[in-house]
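In what follows, a structure is listed as structure tokens, so that the remarks can point back to it.
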Amino acid sequence: MKNDNKLQKEALMRLSQLRFPFADAPSIVQAHQKDEQIQGLLIMKVTELCKLIKSQLFVNSYPKELSIFAKLLYLLFTTGRRGRTLGEEYVDLTYTNRKGTRLAGRLKMIVFAFAYPLCPYFITKLYKKIMKNNKESKIEDTESVAAFCKGLLDFILDVHMTLFYFKGAFYSISKRIFGMRYVFKHILSKNEANFREEGSQKYKVLGYILLAQNVMKWYPVLTSTLGSWIYGRKRTNDSITRSSVGLQERSEHESIEGIPKESQLTHINLSDKNQLPFIPEASRKCILCLMNMSDPSCAPCGHLFCWSCLMSWCKERPECPLCRQHCQPQEILVLRQ
């Protein structure tokens with residue numbers, strides 16, 4: 001009886017020591033690229049469906065939201081159901097906890113499926129809203145804090161990607177936060193293990209290159225920040241003394257006044273045939289919103305669209321919607337009589 005218990009304990013110890021190997025960086029990137037390809041097809045289908053149900057204007061107004069919705073659907077029907085995405089099946093990967101001792105829990109995978117596409121979107125929206133409020137209220141301190149937070153996020157992302165190239169553990173920050181790590185769902189043969197080890201070494205070379213790039217990028221920022229912090233009090237006291245003398249005088253000369261509000265602007269709508277009569281009837285509709293142009297604007301290639309339609313389009317994709325020629329928002333010209 002004692003011998004049987006001893007054998008059972010030894011068997012359990014061996015079973016607990018049996019772990020699937022962690023996935024390497026090239027395999028994780030390969031799975032991610034495959035998922036991006038599938039998500040791109042899904043985004044295209046969702047966009048076409050919204051065109052049929054709503055309109056082209058709706059699709060042009062919410063391209064980012066439609067993309068997020070398609071990615072959320074993809075993750076909910078795969079990861080959210082504790083299954084695997086097509087990219088993970090393609091490379092034969094699955095999620096485990098941070099140490100690789102057990103599979104990731106269902107609740108964690110559901111929360112991750114929501115957080116992965118939605119968190120970056122809401123963070124970006126919040127940052128843009130803060131910056132917009134700062135410009136309207138002219139609060140310099142809050143603007144500097146927002147700029148600092150953006151720089152801090154960029155620094156964290158750079159460090160995160162550098163660690164990934166060296167260790168190959170977490171490809172996204174969301175997975176690092178949730179502690180969801182990839183493992184192969186099969187035992188690697190000797191040849192496959194050697195092949196993947198060679199691929200990991202090549203990614204480490206990229207890690208060293210990225211590390212050198214980040215050092216050159218962030219070293220001047222770090223030194224200037226430390227210098228400002230060391231001499232900040234003295235400079236602040238001097239600036240307060242000097243600015244208190246001529247603050248009112250400078251504000252009177254440097255402030256910009258008389259900027260009209262949006263409601264005070266004169267808009268041109270081509271539904272009125274007296275507006276820009278040289279434009280023929282067949283060319284007076286915007287192909288983006290399928291309505292008569294409002295404030296007709298010209299891209300560098302010469303094609304005409306509504307100001308708001310073309311500006312929204314170029315912010316997402318800097319190109320002409322018709323001929324795909326390069327078009328930056330600052331290159332758009334508004335037509336006037």
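One-based numbering along the chain as shown.
Using the three backbone atoms N, Cα and C, a Cβ is placed for every residue, glycine included.
Note that this is a predicted model, so its numbers are computed, not measured.
What Swiss-Prot records for Cys286, Cys289, Cys306, Cys309 is Zn(2+) 1 binding site, and it gives similarity to another entry as the kind of evidence. Cβ neighbour count for Cys309 (Zn(2+) 1 binding site): 23 (other Cβ atoms within 10 Å of its Cβ, all protein chains included).
The Zn(2+) 2 binding site annotation in Swiss-Prot covers Cys301, His303, Cys320, Cys323 and is backed by similarity to another entry. The secondary structure of Cys301 (mutagenesis position), as reduced to three states from DSSP, is coil rather than helix or strand. Taking the Cβ of Cys301 (mutagenesis position) as centre and 10 Å as the limit, one finds 14 other Cβ atoms among all the protein chains shown.
Leu270 (mutagenesis position) falls within neither a helix nor a strand when secondary structure is assigned with DSSP, and so counts as coil. What Swiss-Prot notes for the published mutagenesis of Leu270 to Ala is this: Abolished interaction with PEX12, leading to prevent E3 ubiquitin-protein ligase activity.
Quoted from Swiss-Prot for the published mutagenesis Leu288 to Ala: Abolished E3 ubiquitin-protein ligase activity. Counting every protein chain shown, 21 other Cβ atoms lie within 10 Å of the Cβ of Leu288 (mutagenesis position).
The note that Swiss-Prot attaches to the published mutagenesis Cys301 to Ser is: Abolished E3 ubiquitin-protein ligase activity, leading to impaired peroxisome biogenesis.
According to Swiss-Prot, the mutagenesis experiment Leu322 to Ala carries the annotation: Reduced E3 ubiquitin-protein ligase activity. Leu322 (mutagenesis position) is surrounded by 14 other CB atoms, counting those within 10 A of its CB over all protein chains shown.
Among the sequence features in Swiss-Prot, the mutagenesis site Arg324 to Ala is noted as follows: E3 ubiquitin-protein ligase activity. Take the CB of Arg324 (mutagenesis position) and look out to 10 A: across all protein chains shown you find 10 other CB atoms.
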Spatial neighbours, same chain, of Cys289 (Zn(2+) 1 binding site) - Cβ under 8 Å, 6+ residues apart:
Ser55, Gln56, Leu57, Asn60, Cys306, Cys309
Residues other than Cys286, Cys289, Cys306, Cys309 within 8 Å, Cβ to Cβ centroid, of the Zn(2+) 1 site?
Leu57, Asn60, Ile287, Leu288, Leu290, Met291, Met293, Ser294, Phe305, Ser308, Leu310
Sorted by position, what residues of the same chain at least six away from His303 (Zn(2+) 2 binding site) have a C-beta under 8 A from it?
Cys320, Pro321, Leu322, Cys323
Does DSSP give Cys320 (Zn(2+) 2 binding site) helix, strand or coil?
coil
Please report the number of other Cβ atoms within 10 Å of the Cβ of Cys286 (Zn(2+) 1 binding site).
24
To see if you understand the setup: which same-chain residues, six or more apart in sequence, place their Cβ under 8 Å from that of Leu270 (mutagenesis position)?
Leu276, Ile279, Arg284, Lys285, Asn292, Met293, Ser294, Pro296
May I ask for the distance between Arg324 (mutagenesis position) and Cys286 (Zn(2+) 1 binding site), taken between their Cα atoms and rounded to an integer number of Å?
16
